[in-house]
Each structure stands twice: as structure tokens, then as C-alpha cells.
Amino acid sequence: MTTTRTERNFAGIGDVRIVYDVWTPDTAPQAVVVLAHGLGEHARRYDHVAQRLGAAGLVTYALDHRGHGRSGGKRVLVRDISEYTADFDTLVGIATREYPGCKRIVLGHSMGGGIVFAYGVERPDNYDLMVLSAPAVAAQDLVSPVVAVAAKLLGVVVPGLPVQELDFTAISRDPEVVQAYNTDPLVHHGRVPAGIGRALLQVGETMPRRAPALTAPLLVLHGTDDRLIPIEGSRRLVECVGSADVQLKEYPGLYHEVFNEPERNQVLDDVVAWLTERL
């Protein structure tokens, strides 16, 4: 089965140009996936994911978040999670109009997982299935209370202020993945800015209260050796959601990007199998 990728764009809030890709299989689609990538990266790092989904008969839509990759806006600059969820909602709307009647799957990794979670509790009628990979739903656990308070304040006043350095070697045990990430011109290699820190704290601090609104089937993927987003947040998430069909798939020894680990094919097979059972 052949999957074709096309690039498009739309005007997001504030008239920011949002670039997105669509991966279309050459057969009638079984469902539509709308994907949100993580902090600092871009949609095309998920080309192999979309190709695997395409082989299963799924159309995939994936945007470069504002301030990321090919999209417009100041680099990784945001003040509120709603800026991301609004763009994501626009893309879900496009996918829904272009494939009416198809089930909608929302998929997010890391920061994108936090975005998809926030979107899911706000718009529970806009999707049918949710898949989260190492979701950033407990950012408050990653910093001290003092740093959290500072990030929430600075995120409003100086949202572009770099506040947190990341260890990029922690994304994958595959050295080729790390090298490609470090040399990718579309990837932001700087520190996490205060605005994004504030946005993710918004998600994490409200997660236990808002998670019961998630009632659709949910699959959460997480490597047990993830040093960037520890697995404990995912374990708490699955205990809080309102869905009767929820599964946390823990991958022993895997790092942050389970889709880019040496075991990536098994992870993708697990995702496709889970989705296929529910379509």
C-alpha cells in the first residue's frame, strides 16, 4: 500500500501561518488520525509513524505547532496552552470535513500529549479514540514549587525567557536518532522557554480534576526509563480518566520517544492493533 504525503497550511489564531502535512493511503481510509508533536520538534519526524498508519488504512494529519518547524510565529513562544489547542482544533475540523463519517483518532507525544489531553477534555465530542505517547500531563513534578511559581509568572511577562535545559541524549537509545535530532535544522535545540513551561503547568496542575472528562477509549504509551517525562504521570493519568476502556502500555527500558527507539516497529504494531480492535 502506498501512502502519499502533501504539505498544506492554514491561518491560525493571530493570523499565524500553520503548516501541516497529510499522509493519504491509496485505499479507502478506515479512520483519520490527527497528530500533535512534542516540544521543539516538527511533524515530519513522524513520517515513519504516518507511513505505518497509512499501511493500516489510516489518513494522518500532523501540524507543526506555532513557533515550531515550518510554521510561523516566534520560535517556541506561547503564553497559554489554548493557543496550541485552538490550532489543533482547526486541524481536527479540516480532517472531519474532508473525511466525514470516518472515526477520528487524536494522537500526541510529550508536549503534544499534553496538548491532546487538554483538547480532549475541552472537546470530548470531537474525537473517538485517543493515543498518548509519554504525555506531558504532570509538568509540576519536573520542577520545584518555587520554579513552578516563577515559570507561571515569567510565562506571562517574558514568555520567551529560556528557563530549562533538556538532555537530548535522553530521547532515544538509538544514537542515529539522537544525531539526526541534533542536526535537524527544523528542531529547536535551545532551552524550554517560560511560556511553554507555564502552558504545561496549566495542563499538569489541572489534570486530576479534568481527566474524568476523558471517556473515549484511551491508549497511553510510555518507556519506563524515560528521563524527560517520567512514567509516573502516565500512571496517575490512567487512574483519573473517566474512560472504561483505558490501557497503559509500559515499555521496559525504553526512553522518551518510543516511536524512535530500536523497538519502534513493535510499538507501532501495538498501536495499530489497539486501533484496529476499536474501528
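Each position is counted from 1, following the chain as shown.
Positions of Cβ are set from backbone N, Cα and C atoms, glycine also.
Feature annotations, courtesy of Swiss-Prot:
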MUTAGEN   Ser110 to Ala  Loss of lipase activity
ACT_SITE  Ser110  active site, nucleophile
MUTAGEN   Asp226 to Ala  Loss of lipase activity
ACT_SITE  Asp226  active site, charge relay system
MUTAGEN   His256 to Ala  Loss of lipase activity
ACT_SITE  His256  active site, charge relay system
Rounded to the nearest Å - Cα separation of Asp226 (mutagenesis position) and His256 (mutagenesis position): 5
Rounded distance in angstrom between the Cα atoms of His256 (mutagenesis position) and Ser110 (mutagenesis position): 8
Within 10 Å of the Cβ of Asp226 (mutagenesis position), how many other Cβ atoms are there? 22
Using a 10 Å cut-off, grab the number of neighbouring Cβ atoms around the Cβ of His256 (mutagenesis position), all chains included. 25
Cβ-Cβ neighbours of Ser110 (mutagenesis position) (radius 10 Å): 25
